[in-house]
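Quick look at what Swiss-Prot annotates:
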| type | residues | note |
| --- | --- | --- |
| BINDING | His116, Cys122, Cys143, Cys144 | Zn(2+) binding site |
| BINDING | Thr436, Leu437, Gly438, Tyr439 | K(+) binding site |
| MUTAGEN | Ser8 to Asp | Decreased rate of channel inactivation. Loss of channel inactivation; when associated with D-9; D-15 and D-21 |
| MUTAGEN | Ser8 to Ala | Decreased inhibition of channel closure by PKC. Inhibition of channel closure is nearly abolished; when associated with A-9 |
| MUTAGEN | Ser9 to Asp | Decreased rate of channel inactivation. Loss of channel inactivation; when associated with D-8; D-15 and D-21 |
| MUTAGEN | Ser9 to Ala | Strong decrease of inhibition of channel closure by PKC. Inhibition of channel closure is nearly abolished; when associated with A-8 |
| MUTAGEN | Ser15 to Asp | Slightly decreased rate of channel inactivation. Loss of channel inactivation; when associated with D-8; D-9 and D-21 |
| MUTAGEN | Ser15 to Ala | Decreased inhibition of channel closure by PKC |
| MUTAGEN | Ser21 to Ala | Decreased inhibition of channel closure by PKC |
| MUTAGEN | Ser21 to Asp | Slightly decreased rate of channel inactivation. Loss of channel inactivation; when associated with D-8; D-9 and D-15 |
Amino acid sequence: MISSVCVSSYRGRKSGNKPPSKTCLKEEMAKGEASEKIIINVGGTRHETYRSTLRTLPGTRLAWLADPDGGGRPETDGGGVGSSGSSGGGGCEFFFDRHPGVFAYVLNYYRTGKLHCPADVCGPLFEEELTFWGIDETDVEPCCWMTYRQHRDAEEALDIFESPDGGGSGAGPSDEAGDDERELALQRLGPHEGGAGHGAGSGGCRGWQPRMWALFEDPYSSRAARVVAFASLFFILVSITTFCLETHEAFNIDRNVTEILRVGNITSVHFRREVETEPILTYIEGVCVLWFTLEFLVRIVCCPDTLDFVKNLLNIIDFVAILPFYLEVGLSGLSSKAARDVLGFLRVVRFVRILRIFKLTRHFVGLRVLGHTLRASTNEFLLLIIFLALGVLIFATMIYYAERIGARPSDPRGNDHTDFKNIPIGFWWAVVTMTTLGYGDMYPKTWSGMLVGALCALAGVLTIAMPVPVIVNNFGMYYSLAMAKQKLPKKRKKHVPRPAQLESPMYCKSEETSPRDSTCSDTSPPAREEGMIERKRADSKQNGDANAVLSDEEGAGLTQPLASSPTPEERRALRRSTTRDRNKKAAACFLLSTGDYACADGSVRKGTFVLRDLPLQHSPEAACPPTAGTLFLPH
């Protein structure tokens, strides 16, 4: 092994590969004796490597451990701390309560210089581990970058769907999940003074608004909301059915209308025919419009954000579909020509009622998935349109000139024997042919035109078939994510212990009351001046936020009471946070965990493993005396 290392140092020189000399062997043996091995225990798995290997990536957490001059090696009474059972000056062992499988890839990155992403580890977990070890996510190899990015795409897709967390019973929002949403709605609707004494105040008056909003907006919030949703669905179907039946001859009545017009002393009689709809359909449509009007008014009065409500496309469709009915009722008694023109225009606008079918997206997940798929596949649709436009332009021009080849000499324009009189008409034929519809209204009649038609059909099949699989894959991905989120069980609130406050008597102390086991005395002023922050990793599996770091700037806010549970918006924002944002905070933070640590005398004590961010001008000994289980890292 030593000779191979020595030989590798000679490779690449002009003189070629030389055999190692005795001097080289002695130097390499001296280096091997001088280099110290380091043992890193991660989650119970011991990894052994050289300090020189860890120094390949300076500025990372493992590089700090390998630096003996920067306080990376814990010391007790000036001696090195080895693992229990090893000599005091031998290999030094450090313990980290992290994922051992991911650390193997991290350590291999130090050895080979290539960072690969494990396929059996969830993306957010690998992202958190990279943040903890101080490795930038951009160092991931290109072959693993797609695997690494999949979790972010999945998280963004999950955030798009606002599917409820309700169970199959159909009951209202229960326990903490419903309370969080109601509290969030109250906060959006205005200042809520939740007290018994304020029941008649503004808080009491606004307390019904989120309930009414959930009743008409969220079909899964309660049983009453489901009843309202089914009623709305019933009226939508009835309105669309009525709209379609109005065009059938069986429900149309022809009337002869006589008009007497007087212009000065001249009186004229005009007869005209009008088509009226059966009164029963008009009454049914009136009942449906009354329901939609009530629903629209309740939702706009109780909405948390009026601006967002007005900008919603479905709400605009509701308003445009309701307005023509009232205008028709108001103008029906007028017989002037202007009133008849307005009524004719309103009858044309009534087709907007058919767009109410899109309100079914609140009740059917598949329709929501289709809408999100269309929005997510915008680039593919643009690519499809560009391909189709290029093909239409090319083949319409080719078919026009190909049909001119068989023209007779007596026909200078060449239009007598073909339907392709000009290139714009060829656009229609090219679109129909490329989309494989083939209506048969236009077709080539010459052998050259038939050849162009065959090429156009083949090009259409190949062109349209390319973007379609991408759109289908997007639909499958969104649908599977939506189904998974619907079946996701409710998350109960978990108790998260608050971090130790700066003025707490237990701050910066170990679990035992012995002075020699404490990592720092509570009377050490330099530590407080530097704003050292501690954080217990009490629940490392709660929503993936247990490893969120706290910066020194947030140290002043630790003395204030913390919320017991983040709001749904805060949880969504934390889940969407990127690694780079967290790396900025992690650069000025440290991790605190408790465990057993081996001392120089061979005994095992309870201690605290602390990583602190200290400036270079202050030595670690000035901030806190080195004790067993304490590790100081330079800035």
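Using the three backbone atoms N, Cα and C, a Cβ is placed for every residue, glycine included.
The secondary structure of Cys122 (Zn(2+) binding site), as reduced to three states from DSSP, is coil rather than helix or strand. Cα separation, Cys122 (Zn(2+) binding site) to Thr436 (K(+) binding site), rounded: 44 Å. The residues near the K(+) site, meaning same-chain residues not in Thr436, Leu437, Gly438, Tyr439 whose C-beta sits within 8 angstroms of the mean position of the site's C-beta atoms, are Val432, Thr433, Thr435, Gly440, in sequence order. Among the binding-site residues Thr436, Gly438, Tyr439, the residue whose Cα lies closest in space to that of Cys144 (Zn(2+) binding site) is Thr436. Cα separation, Gly438 (K(+) binding site) to His116 (Zn(2+) binding site), rounded: 52 Å.
Listed in sequence order, His116 are the same-chain residues six or more apart from Cys143 (Zn(2+) binding site) with CB atoms under 8 A from its CB. The binding-site residues listed here are Cys122, Cys144, Leu437; among them, Cys144 has the most other Cβ atoms within 10 Å of its own Cβ.
Over all protein chains present, the Cβ of His116 (Zn(2+) binding site) has 15 other Cβ atoms lying within 10 Å. If you draw a 10 Å sphere around the CB of Gly438 (K(+) binding site), it holds 13 other CB atoms from the protein chains shown. In sequence order, Ala457, Gly460, Val461 are the residues near Thr436 (K(+) binding site), counting only same-chain partners six or more apart with C-beta under 8 A.
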